[in-house]
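Everything on this sheet refers to the single structure shown next.
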Amino acid sequence: MLVELAITLLVIALFIHLRPTLSAKSKSLRHLPNPPSPKPRLPFVGHLHLLDKPLLHYSLIDLSKRYGPLYSLYFGSMPTVVASTPELFKLFLQTHEASSFNTRFQTSAIRRLTYDNSVAMVPFGPYWKFIRKLIMNDLLNATTVNKLRPLRSQEIRKVLRVMAQSAESQVPLNVTEELLKWTNSTISRMMLGEAEEIRDIARDVLKIFGEYSLTDFIWPLKKLKVGQYEKRIDDIFNRFDPVIERVIKKRQEIRKKRKERNGEIEEGEQSVVFLDTLLDFAEDETMEIKITKEQIKGLVVDFFSAGTDSTAVATDWALSELINNPRVFQKAREEIDAVVGKDRLVDEADVQNLPYIRSIVKETFRMHPPLPVVKRKCVQECEVDGYVIPEGALILFNVWAVGRDPKYWDRPTEFRPERFLENVGEGDQAVDLRGQHFQLLPFGSGRRMCPGVNLATAGMATLLASVIQCFDLSVVGPQGKILKGNDAKVSMEERAGLTVPRAHNLICVPVARSSAVPKLFSS
C-alpha cells in the first residue's frame, strides 16, 4: 500500500515538474497572431458569403490578393486557413505534417458512403498505417500492377474501337463519356473482377463527394440531418450498399469454387483481383489488425473515387488542350512515330521512352490539377510562418493558383509541355508528380499523397499516346456540326465537381490517320 502511494505521489510530482515544459509550446503560441482574416465575420455563416465565385479556387485567389498568401476564414463555425505558395505548402506538408497536418477533412457524404473507413480520410494511426502498407505492398506493388497490364490494355483498345466506329460512321462521339467508361471499367475490373454492375451507382457516389452542405461547416446543423443533401446521401447509400454487398458475395462464391478446384483458375477467369487480396486479409485470423467487411467496402469506394473521375477528367483536359494546340499534338505524334513506329500500337511499356508525352501529362496537371484545392485538417495547434494554426482548423492549399502563378512558371497560361524538358541533364524528371516539388502537387504530398499516382499517370499517358497515334479529332459544335479553322476550338470553361471538369463535354468525330489504323487494336 505504501509502495503504491509512493509511486502515485512520484507520478504527480513528476507531472507538476514537467507541466510547464509540456504546456510551454501551447502558451508560446498564444502570443502569436492568427493569419490575417476578413472583417466582419458573420454569425453562423462566418465568411462563406465571401466565396462569391462559381468555383472555390477563384474565390480563394481573390481573397489572397487582399490578405496575402496565408490567411484565415471561418467556413460557418469551422476555422479555415488558406495557403497559396509552394513555400507554405512545404511548411504544412513536410515540416509540420507529422505533428499537425496528417489528417484530411471529410464531408458527411464521404464519411457515410465510405462507411467511415476511407483510408484517404481516417485519422493517422495504426489502422491507417496498416491499410496504407497493404495498398502499397499488396495491391499496387510492381508485380501486381504488371500482371494487370493486359487488362488495362484491353480497356484502352475498347476506347479506340469505339472511336474507330465513330470515325467510320461519321457519327459524333461523346469523348468525355467514353473516358469515364474507360476509367470506371478499368478500376472496376482491377478492384472487383467485373465492370458493369457498380458503374452507374459509383457515378452518383462520386458526384455527391464533390458537393458540400452547410451542415458540414455549421456545427448546430450537423446533428439535425435536414435537407435534400442528407436525404440524397441516404438514398445513394441505400442503393449502393446492396450492390457492393452482391459483388462481394459473388466474389466469395468464385473464391470458394476455386478452392474446391485446389486453386485452379478457369479459362477466361481473371486471376488478379484486388478484392481477393482484401478478402484474404479479412479471413486471416493471424492478422494483427482485422479487416471488416465495412472496411473493405470503404476501400472499394476509395479506389473508385481516386481512380475514375480524376483520371478521366485529366485525360479530357489533355485531349482538349491538344486540340487547341495542334503544334503540341503534332510534336507528340512525331515522337511516337520515331519511338514506336506505325506498325504496332503504343503500349504502356513505351511510355518511359516518350518524354514529350510524359511532359504533356505534367503540363495538363499543372494547368488543370484534379484537386485544385487540396484539404487537410490540423490535429494539433502549430506555428506556421509566424502564425498560430488552431487545432481542428480546415487547411486549404490552392494548388490551382500556384500552377498559374508567373512567379513559379514562365508564361503560365500557355500549354507548353517543353517547359519540363528544358532543364539540361535532367529532362522531364526535373519536376515530378510525387509531391516533392511543391509548385506541382496534383496528387498531394507527404503521407496523404495519392498512392496510385504511378498507375494513374501511366494509364493516362498510354491512352493519350494511343489516340494521338491513331486519330485526329474534329471538334463538333453545339449545333452538331464539325467546326472548321479558327472556330475549331474547345471551350476550356470549368465547372464544379469532385474534381474540376470542363463545363462542356468533349464531342468529336475521330478521323483515322490511315485505313490501317483499326488493325493496330483489332486483337
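Note: Cβ is positioned from N, Cα and C throughout, glycine not excepted.
Heads up, this one's the original sequence, none of the swaps are in it.
When Cβ atoms from all protein chains are considered, those within 10 Å of Arg104 (mutagenesis position) total 20, not counting its own. Look at Arg104 (mutagenesis position): DSSP puts it in coil. Here the residue is the original one, but Swiss-Prot notes a mutagenesis experiment at this spot, Arg104 to Ala: Total loss of catalytic activity.
Reduced to three states, the DSSP call for Val119 (mutagenesis position) is coil. One entry in Swiss-Prot concerns the mutagenesis experiment Val119 to Leu. Its note says: No effect on catalytic activity.
For Ser305 (mutagenesis position), the same-chain residues that are 6 or more apart in sequence and have a Cβ closer than 8 Å to its Cβ are Ala120, Val205, Leu206, Phe209, Leu498. Listed in Swiss-Prot is the mutagenesis experiment Ser305 to Thr, annotated as follows: No effect on catalytic activity.
Swiss-Prot gives this note for the published mutagenesis Ser310 to Ala or Val: Decreased intramolecular 1,2-aryl migration and increased production of 3-hydroxyflavanone and flavone. Around Ser310 (mutagenesis position), the same-chain residues at least 6 positions away in sequence with a Cβ under 8 Å from its Cβ are Pro370, Leu371, Ala456, Leu498, Thr499.
A 10 Å cutoff on Cβ-Cβ distances gives Leu371 (mutagenesis position) a total of 19 other Cβ atoms nearby, all chains included. The secondary structure of Leu371 (mutagenesis position), as reduced to three states from DSSP, is coil rather than helix or strand. Under its mutagenesis entries, Swiss-Prot includes Leu371 to Val with the note: Total loss of catalytic activity. 5% activity and production of mainly 3-hydroxyflavanone; when associated with T-375. 0.1% activity and production of only flavone; when associated with T-310 and T-375.
One mutagenesis experiment named in Swiss-Prot is Leu371 to Ile, and its note says Production of mainly 3-hydroxyflavanone; when associated with T-375.
Recorded in Swiss-Prot as a mutagenesis result, Lys375 to Thr carries the remark: Loss of intramolecular 1,2-aryl migration and production of only 3-hydroxyflavanone. 5% activity and production of mainly 3-hydroxyflavanone; when associated with T-310; I-371 or V-371. 0.1% activity and production of only flavone; when associated with T-310 and V-371. Around Lys375 (mutagenesis position), the same-chain residues six or more apart in sequence whose CB sits under 8 Å from its CB are Arg104, Phe105, Leu394, Ile395, Leu396, Phe397, listed in sequence order.
Swiss-Prot documents Lys375 to Ala or Arg as a published mutagenesis change and attaches the note Loss of intramolecular 1,2-aryl migration and production of only 3-hydroxyflavanone.
Taken from Swiss-Prot, the feature heme binding site applies to Cys450. Cys450 (heme binding site) counts 21 other C-beta atoms within 10 Å of its own C-beta, drawing on all protein chains shown.
Between the alpha carbons (Cα) of Val119 (mutagenesis position) and Cys450 (heme binding site) lies a span of roughly 10 Å. Cβ-based neighbour count (10 Å, all protein chains) for Val119 (mutagenesis position) stands at 21.
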